[in-house]
Amino acid sequence: MLTLENVSKTYKGGKKAVNNVNLKIAKGEFICFIGPSGCGKTTTMKMINRLIEPSAGKIFIDGENIMDQDPVELRRKIGYVIQQIGLFPHMTIQQNISLVPKLLKWPEQQRKERARELLKLVDMGPEYVDRYPHELSGGQQQRIGVLRALAAEPPLILMDEPFGALDPITRDSLQEEFKKLQKTLHKTIVFVTHDMDEAIKLADRIVILKAGEIVQVGTPDDILRNPADEFVEEFIGKERLIQSSSPDVERVDQIMNTQPVTITADKTLSEAIQLMRQERVDSLLVVNDERVLQGYVDVEIIDQCRKKANLVSEVLHEDIYTVLGGTLLRDTVRKILKRGVKYVPVVDEDRRLIGIVTRASLVDIVYDSLWGEEKQLAALS
């Protein structure tokens, strides 16, 4: 699908931003470029759509050299998403999404249908089509930025740190949505990030760059288990290598508790406290009759609100980290250890609760990792 052959970029004065990059990307593959500031990751990506012209080498998309194409026409065939989103404030959401199809002279009705179809993919209804960007939250605006890149059905999408400016919960939610979207649409994606956790979570393969050169290319598991050198090991961070000592435990389903303590939103706060006391827990997951996760309540929330509220529905918090069933365990480890989360609910694609991973669930894995390391050191000494 996409091939880079001996691609380099040299600026005036002889500074080499990218040096002799060679890479083949298959159709439908999700590739993350990552590395320290100034490593050439964004420059490499921008050479693909000729926002930056290569100084040397060749880039082929579906066997066609990009230098043989008109740069404007080339860019219209490639989706592009940036951190700043770049929505036009004077255009409606539908007009923003339909920008490239309009340039490609799609009929108006087809553009409208495409906008509604895409909004549905990210659970945004037709009521959004006539709104303006300032009426949307930051997360919703970034969703529209992604949909705009998908609107003309390009086979290739370039994404330059698209979620970098969002708060952690919104960022996490968008990553989950985008991962699900990619499974449905099978686009070829080149994604630039400075966040190793994001790369590990999203990518089929990760390309690590340093000083304009590729240091290592591999799947997240390959790189976690076999870092190419000390630079890669330090860049990954040892806290991300916890799972490598427990290769038999890979997915949340293997360690989650399938019977988390739950309550429905119509119950009283007194009933919630009684249930917590009975089950010896300090928080409850709130679900509806179909076990769709609504949010959570805990002792602290109830204590703060008990004088002015009576029902769980009045005090439940909806912002909660979740992972899909089948998610790689490393993503959940990251949420619990790095973000200080006490637990992570596991849901299906319809957000029905199927389990929970707690800090206690991870004790054996962390213990095996640390104990295995100590035994290795003892054997070497």
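Using the three backbone atoms N, Cα and C, a Cβ is placed for every residue, glycine included.
This is the original sequence, none of the listed changes applied.
Look at Swiss-Prot and you will find 2-236 tagged as domain 'ABC transporter', backed by sequence analysis.
Within the same chain, residues at least 6 positions away in sequence whose Cβ sits under 8 Å from that of CYS39 (ATP binding site) are LEU209, LYS210, ALA211, GLY212. DSSP classifies CYS39 (ATP binding site) as coil under the three-state reduction. Sequence annotations record features per position, and here Swiss-Prot assigns ATP binding site to GLY35, PRO36, SER37, GLY38, CYS39, GLY40, LYS41, THR42 based on sequence analysis.
Neighbour density for ASP68 (variant position): within 10 A of its CB lie 8 other CB atoms from the protein chains shown. Swiss-Prot documents ASP68 to Glu as a naturally occurring variant and attaches the note In strain: 168 / LH45.
A helical conformation is recorded for VAL72 (variant position) in the three-state DSSP classification. What Swiss-Prot says about the natural variant VAL72 to Glu is this: In strain: 168 / LH45.
ILE82 to Phe appears in Swiss-Prot as a known natural variant, with the remark: In strain: 168 / LH45. For the recorded site, ILE82 (variant position), the DSSP three-state label reads strand.
What Swiss-Prot records for 256-314 is domain 'CBS 1', and it gives sequence analysis as the kind of evidence. Looking at the domain 'CBS 1' (256-314) alone, the prediction's average pLDDT is 91.
For 316-374, the entry in Swiss-Prot reads domain 'CBS 2'.
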Top Cα neighbour of THR42 (ATP binding site) in the set of variant positions ASP68, VAL72, ILE82: ILE82
Nearest-integer angstrom distance between the alpha carbons (Cα) of GLY38 (ATP binding site) and ASP68 (variant position): 29
Helix, strand and coil totals (DSSP H, G, I; E, B; other) for the domain 'CBS 1' (256-314): 21 helix, 18 strand, 20 coil
Rounded Cα-Cα span from GLY35 (ATP binding site) to VAL72 (variant position), Å: 29
Length of the line joining the Cα atoms of LYS41 (ATP binding site) and ILE82 (variant position), in Å: 14
